[in-house]
Structure formats: structure tokens, C-alpha cells
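Trainee: The structure's right below; bear with me while I get my questions together.
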Amino acid sequence: MADSSIYSTLELPEAPQVQDESRWKLKAVLHRPHLSRFAMVALGLLTVILMSLLMYQRILCCGSKDSTCSHCPSCPILWTRNGSHCYYFSMEKKDWNSSLKFCADKGSHLLTFPDNQGVKLFGEYLGQDFYWIGLRNIDGWRWEGGPALSLRILTNSLIQRCGAIHRNGLQASSCEVALQWICKKVLY
């Protein structure tokens with residue numbers, strides 16, 4: 001047998017341009033997750049910044065004593081706002097239980113100082129009048145729905161089982177006596 005070799009020349013069309021285009025498309029597909037991740041992180045940061053600014057604005061606006069911001073909760077008519085609380089100072093007089101019911105009907109409670117702080121400071125703003133507060137003596141002096149009283153309260157008689165406040169501090173009184181009262185409501 002004779003040794004015969006056949007040679008052929010293979011001519012391929014120039015395809016580097018096609019390969020370059022496919023490489024770019026492949027790179028674009030591979031880089032898309034990085035871009036979407038970057039976009040999500042950027043949007044997340046923007047959201048956090050905007051929420052922080054809104055909270056800061058609310059604190060500045062709503063935290064002021066005499067806030068007039070339209071989006072801040074306001075006190076009902078005839079109530080006085082101080083910080084995040086509304087206070088109602090009655091003009092009429094009722095016994096302690098009727099005063100307690102009045103406040104409850106208004107979604108509030110008789111004024112209390114559960115941490116026993118602020119009694120003296122609050123009393124300085126009151127005149128000569130006595131006001132019922134959420135304090136009574138049932139097995140010891142206790143704030144309504146709260147802890148025991150750790151302050152001194154003036155009392156003259158065993159029938160004085162309800163607490164009142166005036167400019168000189170706390171005073172015990174008979175619960176049937178008609179006094180003005182102070183309700184306290186939390187705004188937010």
C-alpha cells in the first residue's frame with residue numbers, strides 16, 4: 001500500500017468579533033447581580049436615612065411643649081399639653097370615685113406619680129385649691145395601678161383614705177369630699 005497523505009486546509013471565517021460580542025454579553029449577565037445588589041443596598045440605605053429624618057422631625061416637632069405641627073397628636077379641648085401628656089384640670093368638684101370615673105370615661109386616669117418624682121414640682125403650679133389624684137389608702141398608700149407611695153402624706157383621720165395634691169404637697173382626705181381633680185392622658 002502506498003503511503004498517501006491527504007492534506008486539507010481548513011479556512012474558518014473570522015469570528016473573533018462574534019466571540020468578543022458573546023464575551024461582553026456573558027460579562028454583562030455575570031455583572032447584573034452585582035448591579036442589582038448595589039441598587040438594593042443603595043435603596044435600603046436611602047430608606048433608613050429618610051426614616052431617620054422623619055423620626056427626628058417628629059421628635060423635634062411633637063416633643064415641644066406647645067407643638068402646632070399638624071401631624072402631631074393634640075389634646076382634647078379644655079386639656080393642657082405638656083410633652084407627651086395631656087392634663088385636665090377640672091373646674092367643678094366631685095368625690096374621689098366620681099373623679100376617677102370621669103377620667104376613665106375620657107380615656108385617661110387620675111394624675112399619678114408612680115416614681116414618686118414630680119409631686120413637689122407639680123404642686124408648685126397649683127394655687128390654694130386641692131385636686132384629687134390617683135392615690136388611695138387600701139392596706140397602705142398606693143398609686144392607682146402602680147407602686148406604693150414612698151413620700152409622706154398629711155392625714156388627720158382614719159377616714160381620710162384618698163389622696164389630693166395642692167401647692168404644699170400631698171394631703172389625705174375623705175373620699176366623699178367634693179374636690180376638683182386632675183386627669184392625665186398619654187398622647188403617644
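Quick reminder: no glycine exception, Cβ is built from N, Cα and C everywhere.
Keep in mind the model is a prediction, meaning the values are calculated, not measured.
When I checked Swiss-Prot for this same protein, it listed these features:
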DOMAIN    82-184  domain 'C-type lectin'
MUTAGEN   S5 to A  Decreases association with PTPN11
MUTAGEN   Y7 to F  Abolishes the formation of KLRG1/PTPN11 and KLRG1/INPP5D
MUTAGEN   S8 to A  Enhances association with PTPN11
MUTAGEN   L10 to A  Abrogates completely INPP5D recruitment
Trainee: According to DSSP, how is the domain 'C-type lectin' (82-184) divided among helix, strand and coil residues?
Mentor: 15 helix, 37 strand, 51 coil
Trainee: Which value does the mean pLDDT take for the domain 'C-type lectin' (82-184) in this predicted structure?
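Mentor: Averaging the confidence scores along the domain 'C-type lectin' (82-184) gives 89.
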